[in-house]
Amino acid sequence: MAAAMDVDTPSGTNSGAGKKRFEVKKWNAVALWAWDIVVDNCAICRNHIMDLCIECQANQASATSEECTVAWGVCNHAFHFHCISRWLKTRQVCPLDNREWEFQKYGH
């Protein structure tokens with residue numbers, strides 16, 4: 001439970017010197033988050049980047065969301081790790097900007 005908060009009154013008022021204007025009894029904070037990427041979909045399989053890739057969807061019995069991670073390149077493009085790995089078997093470039101692919105990070 002949050003502690004009571006003292007609130008200063010404006011210096012020009014004389015109403016109730018020393019009294020609190022209000023007291024916070026309870027505060028329920030809410031926070032939201034989002035990935036810091038512009039594109040929400042994997043450009044290779046077209047699924048949402050936070051959903052399973054098409055390979056994991058086909059093998060849903062054995063796949064978990066922990067296994068289907070996101071991979072970022074130094075170009076800041078993001079793909080499912082399985083999708084970009086399959087792509088890199090034939091071409092060593094980013095599918096979106098054609099620059100040489102280099103992993104920046106991967107994982108959730």
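Easy rule for this one: first residue shown is 1, then count along the chain.
The backbone N, Cα and C atoms fix where each Cβ goes, glycine too.
Counted within 10 Å of its Cβ, the other Cβ atoms near Cys45 (Zn(2+) 1 binding site) come to 20, all protein chains included. According to Swiss-Prot, the feature Zn(2+) 1 binding site maps to Cys42, Cys45, His80, Cys83.
Per Swiss-Prot, the feature Zn(2+) 2 binding site maps to Cys53, Cys56, Cys68, His82. Under the three-state DSSP scheme, His82 (Zn(2+) 2 binding site) falls in the helix class.
The Zn(2+) 3 binding site annotation in Swiss-Prot covers Cys75, His77, Cys94, Asp97. Sequence-distant contacts of Asp97 (Zn(2+) 3 binding site), defined by Cβ-Cβ distance under 8 angstroms and a gap of at least six in the same chain, are Cys75, His77.
Here Swiss-Prot describes Cys53 to Ala as a published mutagenesis experiment; the accompanying note says: Strong reduction in ligase activity; when associated with A-56. Neighbour density for Cys53 (mutagenesis position): within 10 A of its CB lie 25 other CB atoms from the protein chains shown.
Among the mutagenesis experiments that Swiss-Prot reports, Cys56 to Ala is described with the note: Strong reduction in ligase activity; when associated with A-53. Of all the Cβ atoms in the protein chains shown, 20 others lie within 10 Å of the Cβ of Cys56 (mutagenesis position). Cys56 (mutagenesis position) falls within a helix when secondary structure is assigned with DSSP.
Under the three-state DSSP scheme, Cys75 (mutagenesis position) falls in the coil class. Note on Cys75 (mutagenesis position): other Cβ atoms within 10 Å of its Cβ, all shown chains, come to 16. Under mutagenesis, Swiss-Prot gives Cys75 to Ala with this note: Strong reduction in ligase activity; when associated with A-77.
In Swiss-Prot, a mutagenesis experiment is listed as His77 to Ala, annotated with the note Strong reduction in ligase activity; when associated with A-75. Other Cβ atoms within 10 Å of the Cβ of His77 (mutagenesis position), summed over all protein chains shown, number 21.
Applying an 8 A CB threshold to same-chain residues 6 or more apart, the list for Arg91 (mutagenesis position) is empty. According to Swiss-Prot, the experimentally introduced change Arg91 to Glu is described as follows: Impairs UBE2R2 activation by neddylated Cul2-RING(FEM1C) complex.
Other residues of the same chain near the Zn(2+) 3 site, with their Cβ within 8 Å of the Cβ centroid of Cys75, His77, Cys94, Asp97, are Gly73, Asn76, Pro95, Leu96, Asn98, Arg99, Trp101. For Cys56 (mutagenesis position), the binding-site residues whose C-alpha atoms fall inside a 10 Å radius of its own C-alpha are His82, out of Cys45, His82, Cys94.
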